[in-house]
Amino acid sequence: MSNLRKTHPIMKIINHTFIDLPAPSNISAWWNFGSLLGICLIMQILTGLFLAMHYTADTTTAFSSVAHICRDVNYGWLIRNLHANGASMFFMCLFLHIGRGIYYGSYLYKETWNIGVILLLTVMATAFVGYVLPWGQMSFWGATVITNLLSAIPYIGATLVEWIWGGFSVDKATLTRFFAFHFILPFIITALVLVHLLFLHETGSNNPSGINPDSDKIPFHPYYTIKDALGLMFMLFILLLLTLFTPDMLSDPDNFSPANPLNTPPHIKPEWYFLFAYAILRSIPNKLGGVLALLASILILLAMPLLHTSNQRSMMFRPISQTLFWILTANLLILTWIGGQPVEEPYIIIGQVASISYFLLIIVLMPMAGLFENFMLKPKW
């Protein structure tokens, strides 16, 4: 009798994806984040589903329904805090996953990379609409400020904003539709993840050396299942540490006050994972320019394959590119810090310098470093 794992139509797909998948023998812990992101997504969908059972998407009861979840629902506090901090873990893994892709040249698998960028945008949209749901001060004003950015679009901007709001301000209609979006988007993300994996398995995984690994492959199970399980233990440890000891460390104190359209918080800022983009948005005094820079800061990832000038795929043996990569990482950390600071000197100028540096590094310096490294590696005799 033939093995069911290799013959059954559904088991066969699972087998080719997680068990008998040929994987490079030298992929490091940086390749763990794909599976961690998958687990984060499952966890967010499950905790979100249980939250949705008790949440009411109405401006008069939304805030108190979240309080009710934390006070009266069995383990509601745990589900809510796992969901909120799970989003932070999701973005942490996402940023590390993208960083790995840039460092090791994974973006040269263009279809996989492009679907990945679409996934990033979808996850960001999901997180944004989700942040509005508790209907606290920062939820309300964050929604007002970010949706208002669309009014910078010439001619149709104002109409577009009112269309998204469902009225003349962020109100009941906005909250209801944002809840609908927040519920449907994770399932769209799941579908996109399957497409992402489909394209990845067309080519196989990249590896730290950037050299074609076809001559040296090992089965995914048991080697990488056990390795991914170790990564999962680490991630769950950090998540539980956050959730059980400092559940509100990454949230804004203003969001513990119910939304009040008559009282603006002193500093409107998004969650930490959007601060880098928010800093770029704020660093340009012009509204439309800021919105375009905000979009460009994410969409520039789509240009990564076009900006690759090196003869080598990975940065593993390219010290100049490595240096620029870590400068870019530090630059993003500076932008994240600036995004959380008030709009005053010296933060304004630091934000502007960091924003210019961000685009300069990706568009000019890193491609130039690739060309210079090619030149240095040419035989001189």
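Keep in mind that glycine also has a Cβ here, set from the backbone N, Cα and C atoms.
Just the original residues are modelled here, none of the noted substitutions.
Bear in mind that the values here come from a model prediction, so they are computed numbers and not experimental data.
Proximity of His182 (heme b b562 binding site) to non-local residues of its own chain (separation of 6 or more, Cβ distance below 8 Å) is seen for Gly48, Thr126, Val129, Gly130, Leu133, given in sequence order. The heme b b562 binding site annotation in Swiss-Prot covers His83, His182.
For His97, His196, the entry in Swiss-Prot reads heme b b566 binding site, with the evidence type similarity to another entry. Mapped onto three states, the DSSP output places His97 (heme b b566 binding site) in helix.
As annotated by Swiss-Prot, ubiquinone binding site applies to His201. For His201 (ubiquinone binding site), the Cβ neighbour count at a 10 Å cut-off comes to 14, with all displayed protein chains included.
Counting only same-chain residues at least 6 apart in sequence, none has a Cβ under 8 Å from the Cβ of Ile10 (variant position). Under DSSP, Ile10 (variant position) is assigned to a helix (H, G or I) in the three-state scheme. Swiss-Prot documents Ile10 to Thr as a naturally occurring variant and attaches the note In strain: Isolate CD11.
Quoted from Swiss-Prot for the published natural variant Thr17 to Met: In strain: Isolate CD11. Of all Cβ atoms in the shown protein chains, 15 besides its own fall within 10 Å of the Cβ of Thr17 (variant position). Following the DSSP three-state reduction, the secondary structure of Thr17 (variant position) is helix.
Listed in sequence order, Ser151 are the same-chain residues six or more apart from Ala158 (variant position) with CB atoms under 8 A from its CB. In Swiss-Prot, a natural variant is listed as Ala158 to Thr, annotated with the note In strain: Isolate CD11.
Taking the C-alpha positions, the distance from His83 (heme b b562 binding site) to His97 (heme b b566 binding site) comes to 20 Å. Nearest by CA distance to Thr17 (variant position), out of the binding-site residues His97, His196, His201, is His201. For His97 (heme b b566 binding site), the same-chain residues 6+ apart in sequence whose C-beta sits under 8 angstroms from its C-beta are Phe33, Gly34, Leu37. Long-range neighbours of His196 (heme b b566 binding site) (same chain, six or more residues apart, CB within less than 8 Å of its CB): Thr112, Ile115, Gly116, Leu119.
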